[in-house]
Amino acid sequence: MKRRLDDQESPVYAAQQRRIPGSTEAFSHQHRVLAPAPPVYEAVSETMQSATGIQYSVAPNYQVSAVPQSSGSHGPAIAAVHSSHHHPTAVQPHGGQVVQSHAHPAPPVAPVQGQQQFQRLKVEDALSYLDQVKLQFGSQPQVYNDFLDIMKEFKSQSIDTPGVISRVSQLFKGHPDLIMGFNTFLPPGYKIEVQTNDMVNVTTPGQVHQIPTHGIQPQPQPPPQHPSQPSSQSAPTPAQPAPQPTAAKVSKPSQLQAHTPASQQTPPLPPYASPRSPPVQPHTPVTISLGTAPSLQNNQPVEFNHAINYVNKIKNRFQGQPDIYKAFLEILHTYQKEQRNAKEAGGNYTPALTEQEVYAQVARLFKNQEDLLSEFGQFLPDANSSVLLSKTTAEKVDSVRNDHGGTVKKPQLNNKPQRPSQNGCQIRRHSGTGATPPVKKKPKLMSLKESSMADASKHGVGTESLFFDKVRKALRSAEAYENFLRCLVIFNQEVISRAELVQLVSPFLGKFPELFNWFKNFLGYKESVHLESFPKERATEGIAMEIDYASCKRLGSSYRALPKSYQQPKCTGRTPLCKEVLNDTWVSFPSWSEDSTFVSSKKTQYEEHIYRCEDERFELDVVLETNLATIRVLEAIQKKLSRLSAEEQAKFRLDNTLGGTSEVIHRKALQRIYADKAADIIDGLRKNPSIAVPIVLKRLKMKEEEWREAQRGFNKVWREQNEKYYLKSLDHQGINFKQNDTKVLRSKSLLNEIESIYDERQEQATEENAGVPVGPHLSLAYEDKQILEDAAALIIHHVKRQTGIQKEDKYKIKQIMHHFIPDLLFAQRGDLSDVEEEEEEEMDVDEATGAPKKHNGVGGSPPKSKLLFSNTAAQKLRGMDEVYNLFYVNNNWYIFMRLHQILCLRLLRICSQAERQIEEENREREWEREVLGIKRDKSDSPAIQLRLKEPMDVDVEDYYPAFLDMVRSLLDGNIDSSQYEDSLREMFTIHAYIAFTMDKLIQSIVRQLQHIVSDEVCVQVTDLYLAENNNGATGGQLNSQTSRSLLESAYQRKAEQLMSDENCFKLMFIQSQGQVQLTVELLDTEEENSDDPVEAERWSDYVERYMSSDTTSPELREHLAQKPVFLPRNLRRIRKCQRGREQQEKEGKEGNSKKTMENVESLDKLECRFKLNSYKMVYVIKSEDYMYRRTALLRAHQSHERVSKRLHQRFQAWVDKWTKEHVPREMAAETSKWLMGEGLEGLVPCTTTCDTETLHFVSINKYRVKYGTVFKAP
């Protein structure tokens, strides 16, 4: 996982850059720095990145209040409102307990001129809070409705803000997380706190109330110590000694939520390990806070229930059209992504989607919905303007954010009272002596580009402006300069101390000593003498920024060599061995997984989330172990001091390691707690350990308890989040499978697939000048016939619930799935007498007329005894092997068969996976029983015993039936797709993705079936198959396929004529060795008639010569002379007979010919046809020629013996002659011995006999070998 540069070191070192809430001394005297920068700054992100990519951490727990609301109305609003306070020593997290720390007098604050605003929350906060309420009270819908009624009453001004707080507190009694979460939507000055005794404290402007079970009762409370502080601030605690300041309390684990919605902050981490990003949400919430609504007076934000009601209105309006709602979300998310890109680019990026385009797309989406469109316009006030970054600027002008989402005030441009610095000098402010007059509200907010540096510099002093100009020129990067200004912004907001500011800007100004010294003098900063003895860390960080590593020497892809001109930093602790073996030349440039161009190698969002959890867990562990190591060292010192006398204790001193082995570890542990005062604490430990060690040790142990308690809470959150995303992180294919599979299952994609294969064959044949190869274009397999029943059951289940399909069509579909398809696939037929549909399928008969009632204007369904798709010939082939079925289909039938095969294949894969898991489970239990001697139940696995996994409601043996039930529930809409996918992942892990689109697949199949039973051409295709099936032209055994070639050719011609306007596919279902193979071939049905006159003349001449048996073309004579296709002796006999007939006709002897023809029966009805496009001759079915002599069989029996002996004598005479010439007597004798098995060694013991027999009137020698019993050697 890609780590930040500052995270690659131990988190202990990062503590120097972070402000610890428990330490407040550093804020007692601080200056403000005014930079001549544009008045709009980008939100301060978690890390501030310089121009070269080096990033610097910002304190994660700081949260500075926004400008309070000046409106007279106080009530819940979508805004992240916190108390205005100049010393953010206490942070009130959402859902956490009150955090207290030292209180210090606040400097006077000048009144803010003009209308004041508070930061607006996104609509996700409201939606997530509603989702949490809905989840909490899932079994009590009335509570959720009452909450919405309270919000509506407040909107109508029926109740005030205290009334809302009282009613919400009573409604959510017993749920402190919901009550505390409601603080997010309260105006400034109001705060709700839940006590341990279930009492609710409500802080209102001026006093604090307690809400008992019956309402609000004012309770006397001490007045606030600081009038300038809003009363929502926690009561200050008495001041404590400086060496032991009070640290911020960490939220208790009971307040940590198992599933943190987007609207709630993750429980506040200590300053060591704050989660850097919210958890990945499976469903992105709706965000419609695109701009400031012009219809809301005084620039009020969009109200809580206004946004909720609008979103709910869209959901309800398009309840039957979920695609519109999804498209609406997609438009908003695309717009927000563009705005984020524009914000990150700093004004150098033009969004591809403007507000005008957003409004236009929503207008097209909400056509004829004027009320929704007009209401949406409230969220896009500048839809008709051309401001590039209106939304981004509006958010930036209001505030900048730290990494916890807290609101940080914008730098004020009005005069502030000057405060004396530590060295007595004063910091000059903007010119002017009084408050500036109110600024009139402009119709549009200025964009970032409209505010120039020159305008901003008018408010600065010449020396300061000159300094910032030098800094901008020295940094030579706009991004680095903006990061430098961000440091000043958060210092002006008193988020960081002066020392931390100097440390943050040192990477920018460290390599410019003159500017850096001027800046430190301007701040009045003096380095502490106690810290001079410690080595400076990262002193050469600025130097690394000047090196151009792209031009340096490379070693592989991960290392760069430092240039020779680079001056190595001095190191006094190196030995000669260190100088010999340590690397000072090569710098590591690793290749991160996120930088890969291959999508398959990148981590998914769920993997990234788990990696972040592990990073946070690691950082927290490092901090805890560092603190524990320091505790052990100090305990050892305390034990040693207890054995010393008072005089020895007074003389006892510690070195820089504080009694341990490392200077850095213990110093970082103390700096994490005492912050700026850590140097004094360390100095006290070294000089006076007898007094300082017990105090510091007590402090460390207290923090150890707090952090351990926080760790337990975080472990719960991390565990739940890991469980939520663990299975998704393993599934790499499921993320993109749904989107890609939807495209694959489209009818157009299936047709394009086979058409592209057909075109490739045609092009290949054209290039090679060869004939087009004949054969199937696709070959698909049906591996298991049992799956056909499950596929048919799912399809019929969905068909039953389709109101758009007529009852008669449903019955036809049922017959196709239970009878017709199994017959094609040589499978067992299904049962049509479904008990579930007995009453539904029965014909409703009118009692008066006795005629079947009509449904939707169509006659009742046919009786069950009538089978519309009877295929008796195919049924006979079911139990045979090496058989086939032939089916010529159109587009709809082809698409249906493709989808049906995909469905069966996926069901088989899920079924096979379930069987494998059953086998693994059985093997594991068998191994535990035999090897470990443990016999456990099915639901008693080690993971469940250790509470690492929740017990499943379904046994492994029931996974496949449970999967089928879930598919039915998904088709019926009883479960949503996310719940369905999560359940599948839990059962089948990474193999579940193949079934994510099962509902879409079945719906596509049902649509094709509806076409098959209702479309005229599809019905004719089916009828043609059934008719040809009766003629024996649709299949049979493979070894007799040639005998049916004429019938199949006729079937093909009829199918091509029927489907002349669309594709014609030849489907062959071949059963071999128990498996069924489906082959698909796209036929060419286009006839291309030749217009060449030469070809036409040759064709006419060919037909004429063929019809006349007297003449033959010269080409044919020449071809027959070279390669005759008949026996020449037959030709001689025919010619001899012809000459004999001609001679008899001349002599007038007609009696013999008539007598010869009397005993002969003949038929001459053979017909043929020619295909004009290919000149191919095709014989007509049931036309034939034959000739038969009545006495031919009798005469053959009578002459059989004579003919057989004559032929044998002729053959024997030829053999004897050849043997006499080529075979000597010795060879003939050897042959006789070999036949009798004599004179050969190594033969199995046997006896050979020779008997003479007569076969077909001829004597033959019959040799018989009889083997003896073979005894094997022991």
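Glycine residues also receive a Cβ, built from the backbone N, Cα and C atoms like all the rest.
Modelled residues match the original; the substitutions are not represented.
What Swiss-Prot annotates here:
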type	residues	note
DOMAIN	119-189	domain 'PAH 1'
DOMAIN	300-383	domain 'PAH 2'
DOMAIN	457-526	domain 'PAH 3'
MUTAGEN	Ala307 to Val	Greatly reduced binding to MAD; when associated with D-308 and A-311
MUTAGEN	Ile308 to Asp	Greatly reduced binding to MAD; when associated with V-307 and A-311
MUTAGEN	Asn309 to Asp	No effect on binding to MAD
MUTAGEN	Val311 to Ala	Greatly reduced binding to MAD; when associated with V-307 and D-308
MUTAGEN	Lys326 to Ala	No effect on binding to MAD
MUTAGEN	Leu332 to Ala	Greatly reduced binding to MAD; when associated with A-329
Open item on the list: When secondary structure is assigned with DSSP, how many helix, strand and coil residues does the domain 'PAH 3' (457-526) contain?
Closed with: 53 helix, 0 strand, 17 coil
Task: Tally of DSSP helical, extended and coil residues in the domain 'PAH 1' (119-189) - done: 50 helix, 1 strand, 20 coil
Open item on the list: Using the alpha carbons only, what distance in Å do you get between Leu332 (mutagenesis position) and Val311 (mutagenesis position) once rounded?
Closed with: 12
Task: Local backbone state of Leu332 (mutagenesis position), from DSSP in three classes - done: helix
Open item on the list: On average, what pLDDT score does this prediction assign to the domain 'PAH 2' (300-383)?
Closed with: 72
